[in-house]
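Please read the structure below before turning to the comments.
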Amino acid sequence: MRLYNSRILNPHQSIFILVLQCLITIVTSHQEVLFDLSKVGSDLKWDQVSLRHDRDDVWMEETWRNPAATDEKHANQRAYVTCNYDMINPSNWLFSHFIEVKTARRIYIELLFNTRDCDAYLNPKSCKETFSVYLKQFKTSRPGSTKIEKERFSEDIDNWKNIGRLARSNSNMTTETLGMEIDSDTKTIRIAFEEQGICLSLLNVKIYYRICDEFTDQLVYFRPQVTGPKETDMVRMNGSCIPNASKKIPGVDLIGLCMSTGSGIKTSGECVCDSGYSQIADSNGARCESCPTNTYKPKGQSLCKSCPSNSISSEAASSCRCLNGYFRAEDELISMPCTQPPSRPIKLVANAITATSTRLSWNEPSSLGGRPEIWYEVKCSGRGECGTVVMTPGDKKLSTRSVQINGLRPSSDYTFLVFAKNKVSAQFPEFSEKNAVIDIRTRSEEEDVPPVSHLRVDASQSDGITIAWSVSDSDVSDFEVEVRPAIVKKRTFETRHVNMTYTTFIGLNPETVYQFRVRIRDDLRWSQPISYQLGRGLMSSPSSNEVEESQFLNQTGSALLIIIALILIVIAVALCMIVVQKKSKNRKQMSDLDVLDTYKQDSMTPDYHTTSRHHHHQGNLPATLHEQLRSTTKLNAPLIPSFGSPISQPPPYYGGVHPNSGKYKTYVDPTTYEDPYQALIEFTFDISPNDVFITQVIGGGEFGDVCLGGLSKNSPAAAKWSVSNTTMGRGGGGGGYESEPYETVAIKTLKSGSSAKAKAEFLTEATIMGQFSHPNVIRLIGVVTSAEPVMIVAEYMANGSLDQFLRNTDQRGEKVHWEKITEMLYGIASGMKYLTDMGYVHRVSFLRDLAARNVLLDMELRCKIADFGLSRGVRSEGSSVEPEYTTNGGKIPVRWTAPEAITHRKFTPSSDVWSFGVVIWEVCSFGERPYWDWTNQKVISEVMIGYRLPPPMDCPMGLYRIAQWCWKMERHERPTFTQLLATFHKYILQPTLIEHDPGELPRRVQSQSALNTYGSVNVGVVPTPPSSAAPMPSLDDFLRQIGLNHVYGQLVSNNIHSVSDLANTSHLDLLAYGLMSAECSTVRDGLNGRISGSPPGSSGTIHATTRGTRTTRPPREEGFFV
């Protein structure tokens, strides 16, 4: 193919052209007519020549009436007729006038004619049924001679090109179109017709060429274009953007193609309306119309938009300008509304004015200027010496509405200005007037009284004290408390920040005299210190913090006698406690009390309002001092504490135990802290971001990614972890080789930009994990909070989750001995016993989702309980685990949850025992899903009527019997984790007992129901339910159980008064009584579960033959009822 006057296309691209013609929008063609015989009204008098005879009347000009004419004026049309079959070998020619070709490069000759068949004549001398058409091109518009002469034509006949030989195609008139390429320098043409003994009526001759009409596509305008000289030519069309439009992509040509058929298409390029103009559809395709006043449009394909608030525009505007006094920030888009700077702060006051300091506070401005952000700046101006003034937390970009000012001079006047700012404040010309001003005068040194006074010991115990103090300003609630050994050679101390007027120190050394002092945070004035020693009370303060070592030795000598006396007292108390514990051994524990509601527990939680943060000097302290000063619990705690509070446990009970006591610490609910960050400091170890790194992402969670990483062995966190691992056994499975400088750890990250709530929940999980230290509970190493992203660093478990490990092992055909499985279950039970002894709260907000997926395995196949997250999103449909069953109190994993926890929201250690039974079934089935593909509602209804999971294939009956023990409906009949540990320990010592069923199993119940083809249940005699199942309910109770109590009246009105009557009613009868089809199916499923003992909706064992139907035997689904 040839692209005329532009570029040459490969001939093999014809298929591509056809595809373009089919897919791209095609514009209609246009014909430019050069000659039309039907439109000629006068005589033609065309030249004619008979080469082989001396005749000049072979072609006769006649008139005929065209019935298809569009108007009466052209109904009678000129035509040429010839019929010379009686001539011998004729060659008769007819020549048209000269026809100007204009800009045509290819012309089309459309002929309308009719002929007669030769067999219509008896004895023709020379008869033909075809005629020929010729064309000759001329380089001039007016040739010298127009008359055709016979002699000259005979010599010139070779210059006439034969363009077609035509014959009739039907019995009526035939239309044929011939195409001919025109040379670029041709001005005129003549058409000739040769007949050689044919009866022919030449009714019409139409000569034209094709033009691709002008068109607009995607705001690109293309002018009319003549088609190319060849039938396969495509002529390039250069487009241009319509007015008020420009190219969408600069540099891309606007190109179209004019096909030989006269159809134009756009192939590349696109235009968009300019800024301030919007695209409007019209009859030509589209146009760009200017945006009206108070609207705007940037460049692109969007429509005109109304101006944002506080802005206006003129016609054809690309953006809106802000009204006077309104602005946009430099980083804001033109679509954002215009805003103002905030007004001045209000109610600026100075509090706690002393000789050298004061605290300024103010309220938010009355107008924020329509913007969400605001910050404050404070300036010392005018009066007073401002060079020594120090502002905390600073004087620029303050997000709080208060500032502590220190460094003032006594008895001096100062002026302070407070400005409110936002992102547009810098553009406001009169900003200096938008401020609040206050004048103050500091006190003299004589009248300046320290704000903290009357420091005293409020309560004391054998190893701790509570100190309290008074303040002159009741609004102050942020204090800094310092404690230090009063008699040491080195100046070592520790500080903590509290928000109450008391705090507690526990684990104090009876041999040490401690000195305490308090001040308001950010205030340089300390209270008068007090010194205190356990067993001796308040001591007179030494004249100096540094005394001779001999003085220290004299005091320690006298303290030895006190220590010996204390040891004797402790031994006596311990003996008394043992006697008391034996007497109360069978008493019910606090955590099992049913009457202690959640709201009552919350109201009896002891005070946790203080926080302990190590001072930056803490590196110089003795190693035991941090352990001694950990408690924040007030000594005079409530007499009836909530479960898990420190005082509910045997002493010592100041938030923990002595490091060497060997007893479990009690679990502390992080949500009882007023500031969750305080709990994070107390129970976790902060890791430097430089000591931890991420190597790869191995999973994802709600808050962020779960990654594999490393922890530097030289870091304090690694050293602390190594000590704990030495104490309780090596933890995770990827601890790193000895030659490597890092430990392999698991890292859970928080997504950048997470909300404050998400971050608090994320770190609360770390606070929970940080309280646990057990070989079968996942171990927290520390947290990273000083850099993004925030991380939780825990030990790495190389074998992943327990359920996935079992499934993979089973798929690979590897065998795990039942002895090893028993050891795994022993480890899970051990970890659960530890959590129960810790007092880990059994409430839905802290629900322990005990399932095989939340148990991890290390390299030694040691099981560790994990996943202590507070907030779990509902899993997607694509997950392997069905979404949790949601109630008003939270989300419950129904398949693992005890019945009383689902129905009554009662979570106790017995609830965890039920879940542990399901875990046993998961492990014995090698990761199979509990209750298979049943819905949550079906699981609930089946469990409530006594259904229990059947034993997995090849499962030892000893293990399955333990699971059944855990699934007792009455929670008080279930075993404790202590009992479970004893049983598993026995199995480990005597593996042969695993295969032995130590007790009588519940009776296996087979379905006795039969369904006919119409869905009714045929029950001859209602079978006796299992001994432990509920009795047959009344009709009303049964309908309530399946959620159809609203149809009770319909059934009773149709003489159905019992469940037996309902069981003998067919599906069609139920429909006739007014029940919907879905309700009938629910009744049938409920009857299957009630009568047969098989799960509702499952197939019965036998379908009886009724009403002439055939007997079928679907697969049997069996279960156990208890």
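Just so you know, glycine gets a Cβ as well, placed from its N, Cα and C.
ASP849 (active site, proton acceptor) carries neither a helix nor a strand DSSP state and counts as coil. The active site, proton acceptor feature in Swiss-Prot is assigned to ASP849; the stated evidence is sequence analysis.
Per Swiss-Prot, domain 'Fibronectin type-III 1' is recorded for 341-445. Model confidence over the domain 'Fibronectin type-III 1' (341-445) is summarised by a mean pLDDT of 86.
In the domain 'Fibronectin type-III 2' (451-537), the DSSP tally of helix, strand and coil residues is 0 helix, 46 strand, 41 coil. Here Swiss-Prot flags 451-537 as domain 'Fibronectin type-III 2', drawing on sequence analysis.
Taken from Swiss-Prot, the feature domain 'Protein kinase' covers 692-988.
Under the heading of mutagenesis, Swiss-Prot lists GLU62 to Lys and annotates it as follows: In ju8; most die as larvae. Animals lay an increased number of unfertilized oocytes compared to wild-type. No effect on major sperm protein (MSP) binding. Cβ-based neighbour count (10 Å, all protein chains) for GLU62 (mutagenesis position) stands at 12.
Secondary structure at THR63 (mutagenesis position), as computed by DSSP, is strand. Counting only residues at least six positions away in the same chain, the Cβ atoms of ASN76, GLN77, ARG78, ALA79 sit under 8 Å from the Cβ of THR63 (mutagenesis position). For the mutagenesis of THR63 to Ile, Swiss-Prot gives this note: In e699; most die as larvae. Animals lay an increased number of unfertilized oocytes compared to wild-type. Reduced brood size. No effect on major sperm protein (MSP) binding. In a RNAi-mediated nhr-6 knockdown background, enhanced reduction in brood size. The structure shown keeps the original residue.
There are 22 other Cβ atoms within 10 Å of the Cβ belonging to CYS966 (mutagenesis position). The DSSP secondary structure for CYS966 (mutagenesis position) is helix. Swiss-Prot gives this note for the published mutagenesis CYS966 to Tyr: In e1063; about 80% animals reach adulthood.
The annotation that Swiss-Prot gives for the mutagenesis experiment CYS966 to Phe reads: In ju22; about 80% animals reach adulthood.
Helix, strand and coil counts under DSSP for the domain 'Fibronectin type-III 1' (341-445) come to 6 helix, 44 strand, 55 coil.
Within 10 Å of the C-beta atom of ASP849 (active site, proton acceptor) sit 17 other C-beta atoms, taking all shown protein chains into account. If you take the Cα of GLU62 (mutagenesis position) and the Cα of ASP849 (active site, proton acceptor), they are about 104 angstrom apart, rounded to a whole number.
Taking the C-alpha positions, the distance from ASP849 (active site, proton acceptor) to CYS966 (mutagenesis position) comes to 16 Å.
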